[in-house]
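Chemist: Handing you a structure now.
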Amino acid sequence: MKITVHSSKAVKPEYGACGLAPGCTADVVPLTVLDKANFDTYISVIYAFHAPAPPNAVLEAGLGRALVDYREWAGRLGVDASGGRAILLNDAGARFVEATADVALDSVMPLKPTSEVLSLHPSGDDGPEELMLIQVTRFACGSLVVGFTTQHIVSDGRSTGNFFVAWSQATRGAAIDPVPVHDRASFFHPREPLHVEYEHRGVEFKPCEKAHDVVCGADGDEDEVVVNKVHFSREFISKLKAHASAGAPRPCSTLQCVVAHLWRSMTMARGLDGGETTSVAIAVDGRARMSPQVPDGYTGNVILWARPTTTAGELVTRPVKHAVELISREVARINDGYFKSFIDFANSGAVEKERLVATADAADMVLSPNIEVDSWLRIPFYDMDFGGGRPFFFMPSYLPVEGLLILLPSFLGDGSVDAYVPLFSRDMNTFKNCCYSLD
């Protein structure tokens, strides 16, 4: 598969096409404490659409219209008047790259999570000032692949997914839904007086001197991180949920069961000592958990992490039901009170006084003995329709971070789940042998 780039340009908000006056380019949106707690890195995803797909000029025009409603993605990171990190709404534009492939898309489907897919989207390193970079690649058969690269500190997966859908709505002339909510200053105020009722040191924050303790694998083929895509059918998930919910007052959720199962399988594959502590960090969306609720169209980050913890021996020798109970208890703990405690702590002055930094560190390339879970099961990726139909395939880009688990709904649309599992190559065969076992 040879990808040839033909053009690259900045697309700016097209106010005239929407009958609106240009926005004020002096507008500054300070990052919230929840934005600052998230990963300061670029994330890439890939969509595939069958032919016919709208011409690139139509997609570009739709992008310009969508950016009128989502000016963040046409802006740049900078600082506000007080020196804090902020989004500058300067309408500098999002990057739009046009490319072609020399093969039919069917000949390379399903795309595999290898370095080859990196050619299907721009790199964040290509335009470090731009917050969103898009590549549209036409294949010889007329099919279209759209690759997005976005700065995670601007928004979480749910709000970024809302923008992807908004772009498709603007392209086909439909109203943007949900309506974006931009006023970050109206949310996440600290309480008076502050009430920090949970420990946030060592959870969302860590000492600055530990920020650069990056763990990397050693050289050699056995220490190469490989990403394996695992498909869990609807039938397998039903059996797993029945297995994990035996004797419970109500069935366990798909997310909790799949995470519990993979946590155990990855721990077995790693061959951890029985007394070693292992945890799983699960991203928890606070929109519906906070009171008052944060609107669905909110455009920033509303994520904190549940961190169930146990020993490797306890995890693998006890049934999956035990892991589900650990996960359920910790996820339930990340409630309105926890979010507000975090906000109060982040505004207490302790972060600055103690020189704390976010534990969400994109420089960590090896997470063992722990894992981290990004669940995209409820993000509306498959609602994106430029006018030629919804995508028939979606995937995260190649991201070889050992232990970073990404879950998403299968493109089959039948309730099955795809999991992208990065492990050292030396551990992968053991993982493959146990990941479909319910023992």
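In case you wondered, yes, glycine gets a Cβ from its N, Cα and C as well.
Keep in mind the model is a prediction, meaning the values are calculated, not measured.
Taken from Swiss-Prot, the feature active site, proton acceptor covers H152, D385, and the record attributes it to sequence analysis. Where Swiss-Prot documents C208 to Y as a natural variant, the accompanying text is: In strain: cv. Triumph. The annotation that Swiss-Prot gives for the naturally occurring variant H243 to Q reads: In strain: cv. Triumph. What Swiss-Prot notes for the natural variant R378 to L is this: In strain: cv. Triumph.
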Chemist: How many other Cβ atoms are found within 10 Å of the Cβ atom of C208 (variant position), counting all protein chains shown?
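Modeler: For C208 (variant position), the count of other Cβ atoms within 10 Å is 11.
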Chemist: Where the distance is taken from Cα to Cα, which of the recorded positions H152, C208, R378, D385 turns out closest to H243 (variant position)?
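Modeler: Of all the candidates listed, R378 is nearest in space.
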Chemist: Which residues, sitting 6 or more apart from D385 (active site, proton acceptor) on the same chain, put a CB under 8 Å from its CB?
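Modeler: Sequence-distant Cβ neighbours: S168, R172.
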Chemist: What does the structure give for the C-alpha distance between H152 (active site, proton acceptor) and R378 (variant position)? Integer Å is fine.
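Modeler: With the alpha carbons as reference points, the distance is 18 Å.
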Chemist: Can you tell which of H152, H243, R378 has the least company, meaning the fewest other C-beta atoms within 10 angstroms of its C-beta, among these recorded positions?
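Modeler: So among H152, H243, R378, the recorded positions given, the one with the fewest Cβ atoms within 10 Å is R378.
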Chemist: Can you tell me how far the Cα of R378 (variant position) sits from the Cα of C208 (variant position), in Å?
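Modeler: Answer for this pair: 34 Å between alpha carbons.
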